[in-house]
Amino acid sequence: MKFVLLLSLIGFCWAQYDPHTSDGRTAIVHLFEWRWVDIAKECERYLAPKGFGGVQVSPPNENVVVHNPSRPWWERYQPISYKICTRSGNEDEFRDMVTRCNNVGVRIYVDAVINHMCGAGNPAGTSSTCGSYLNPNNREFPAVPYSAWDFNDNKCNGEIDNYNDAYQVRNCRLTGLLDLALEKDYVRTKVADYMNHLIDIGVAGFRLDAAKHMWPGDIKAVLDKLHNLNTKWFSQGSRPFIFQEVIDLGGEAIKGSEYFGNGRVTEFKYGAKLGTVIRKWNGEKMSYLKNWGEGWGLVPSDRALVFVDNHDNQRGHGAGGSSILTFWDARMYKMAVGFMLAHPYGFTRVMSSYRWNRNFQNGKDQNDWIGPPNNNGVTKEVTINADTTCGNDWVCEHRWRQIRNMVAFRNVVNGQPFSNWWDNNSNQVAFSRGNRGFIVFNNDDWALSATLQTGLPAGTYCDVISGDKVDGNCTGLRVNVGSDGKAHFSISNSAEDPFIAIHADSKL
């Protein structure tokens, strides 16, 4: 009995680090600003059959409607109530999405904005996505309800201007946003009620927006109030998966490690450093990636949520600066995402974006605020073209063959060791995942031609970067692995995608 009790305690302690994906699925995708009706369809027609584990959705709760500039993406990070009612859809549509995605084994993770309400400067009235009244100047949010008692004005009513002062970072206003007093049980209860409503609907977990701006103990107090996941889709006693947005590039008062007790943290150093390597800036080269992960100063793998770019830093917000790779840098981006999905470190998130007209002046995009593709503020449908790409300015990186097939690669090699590393002391590298998968990159300015140990059983394999295995045939390159596990690889430095990946399920 003692043994059983101990196991159940361990299970409880570890639950918030477990994404609760089904069938050994290992990656999630952020369908940034997508409507719930489009996500429900995408779960059924694409994400489930292609092996995606889940979707991070944009904040589902009512936000302020901003008209200057016109309907920016960041208005969704200015809540005014916890009603499920945004330009992505209403509560019925949200419930339908969660049910349909769960029914095909794809989980939903909610971007929870619980550090603050909207900016103090928003006018009083009903300029909100569901018509609820707000009076930020008087701290009135009657749809919750919150009043002046529920904010941190008595501790700090100014902006954060010193990130070396943890008190300021957590009690003052992030870019003018009214900071909630999360040490008050009333506020904790209101936040937990909102999150529990979503858990009961069937979500699997949460991204905690602006976690760095909340005290770890306050977050824990909220998490302690949360229900177990819905047993219709999750095993009894399952706790919500938690990943906290903590931007810690080093050199500030607050460290990501302070939040490990609550769940995983977003490892922003990952994309910033990998981008620098793939761009070959500062003398970095891919051969240095041999000890990628903790060896590069990243948080422990089982505490990391990793990504090449996110909705903030792909437009110069958040963290990472100019080294961040995005869909605008497609060739390098596919290499970076390929490396991420092949490497065992961290739990991976793929980005799915929309296009906007960039306008750089003095190195800054003046249009970094632009919201999703829309007609007069109504978000456009995600249409699917004949070639399986998306229309209406939705980028759908998760549908790019090279990325989609690497999501499948990660599923196939899950749990296998990082082995058979090879490099040329420059930017040609290769490694296997045990005997289940092998990947080789050429990021040099000259051709790669090498016979490498793949670790794979003998046979002919289909390269899943240049093509697909279809009905036992290969639409891309074929790789012949000998009885000694070796194969010859040739990759031109001018190839559209200068990398090759093969795995157990791509064997012909």
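Placed from the backbone N, Cα and C atoms, the Cβ positions cover glycine too.
None of the substitutions listed is reflected here, since the structure keeps the original residues.
The active site, nucleophile annotation in Swiss-Prot covers Asp209, and the record cites similarity to another entry as its basis. Look at Asp209 (active site, nucleophile): DSSP puts it in coil. The 10 Å shell around the Cβ of Asp209 (active site, nucleophile) contains 21 further Cβ atoms across the protein chains shown.
As annotated by Swiss-Prot, active site, proton donor applies to Glu245. In three-state terms derived from DSSP, Glu245 (active site, proton donor) belongs to neither a helical nor a strand segment and is classed as coil.
Annotation source Swiss-Prot lists Ca(2+) binding site at Asn115, Arg170, Asp179, His213, citing similarity to another entry. Neighbour density for Asp179 (Ca(2+) binding site): within 10 A of its CB lie 25 other CB atoms from the protein chains shown.
The chloride binding site feature in Swiss-Prot is assigned to Arg207, Asn310, Arg349; the stated evidence is similarity to another entry. There are 26 other CB atoms within 10 A of the CB of Arg207 (chloride binding site), with all protein chains counted.
On its own chain, Val64 (variant position) has Glu75, Gln78, Pro79, Ile80, Cys118, Gly119, Asn122, Ser127, Ser128, Thr129, Leu134 as residues at least 6 apart in sequence with a Cβ closer than 8 Å to its own Cβ. According to Swiss-Prot, the naturally occurring change Val64 to Ile is described as follows: In A1, B(C) and AMY-2.2Y.
Under its natural variant annotations, Swiss-Prot gives Val66 to Ile the following note: In AMY-2.2Y. Summarising the environment of Val66 (variant position), the number of other Cβ atoms within 10 Å of its Cβ, over all protein chains shown, is 20. Classification of Val66 (variant position) by DSSP places it in coil, neither helical nor stranded.
Among the natural variants in Swiss-Prot, Ala120 to Ser has the note: In A1, B(A) and B(C). The residue drawn here is the original one. Under the three-state DSSP scheme, Ala120 (variant position) falls in the coil class.
Among the natural variants that Swiss-Prot reports, Asp161 to Ser is described with the note: In A1, B(A) and B(C); requires 2 nucleotide substitutions. Neighbour list (Asp161 (variant position), Cβ cut-off 8 Å, at least 6 residues apart, same chain): Gln168.
The note that Swiss-Prot attaches to the natural variant Leu174 to Val is: In A1 and B(C). If you take the C-beta of Leu174 (variant position) and look for same-chain residues 6 or more apart in sequence within under 8 angstroms, you find Asn115, His116, Ile160, Ala210, His213.
Under DSSP, Ile254 (variant position) is assigned to coil, being neither helix nor strand in the three-state scheme. Around Ile254 (variant position), a 10 Å sphere centred on its CB holds 20 further CB atoms from the protein chains shown. The note that Swiss-Prot attaches to the natural variant Ile254 to Val is: In A1 and B(C).
DSSP classifies Leu298 (variant position) as coil under the three-state reduction. Variant annotation in Swiss-Prot: Leu298 to Met, described as In A1, B(A) and B(C); the structure shown retains the original residue.
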Considering only the binding-site residues Arg207, Asn310, Arg349, which residue has the minimal Cα-Cα separation from Ala120 (variant position)?
Arg207
Measure from the CA atom of Asp209 (active site, nucleophile) to the CA atom of Arg349 (chloride binding site) and give the result in Å, rounded to a whole number.
15
List, in sequence order, the residues of the same chain other than Asn115, Arg170, Asp179, His213 whose Cβ lies within 8 Å of the centroid of the Cβ atoms of the recorded Ca(2+) site.
His116, Asn152, Val169, Asn171, Cys172, Leu174, Leu180, Leu182, Ala210, Lys212, Met214
Please give the chloride site's span as the largest CA-CA distance among Arg207, Asn310, Arg349, to the nearest whole angstrom.
12
Take the C-alpha atoms of Ile254 (variant position) and Glu245 (active site, proton donor) and report the distance between them in angstrom, rounded.
12
